[in-house]
Amino acid sequence: MSGKASTEGSVTTEFLSDIIGKTVNVKLASGLLYSGRLESIDGFMNVALSSATEHYESNNNKLLNKFNSDVFLRGTQVMYISEQKI
């Protein structure tokens, strides 16, 4: 079993390092959805995005805010991170 957990951890770490610099979606526990360029992520899932937009996740994903500076998202609120396919 320990081999499986080790493999899963390395796959997750590899995914996270591969998406740095790419456009991602980050969903928070509050239902807010952020999209932007992933600048950094740490072991606590704290996320820094640039060129970010903030949406409330719904059928129409209504735009709430567009940020001209970096956005920092606290890892305890992050539900998931996914690479945005263009």
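Glycine residues also receive a Cβ, built from the backbone N, Cα and C atoms like all the rest.
The domain 'Sm' annotation in Swiss-Prot covers 11-86 and rests on sequence analysis.
One entry in Swiss-Prot concerns the mutagenesis experiment ARG74 to Ala. Its note says: Reduces affinity for poly-U RNA ends. DSSP classifies ARG74 (mutagenesis position) as coil under the three-state reduction.
Around the Cβ of ARG74 (mutagenesis position), the number of neighbouring Cβ atoms within 10 Å comes to 11.
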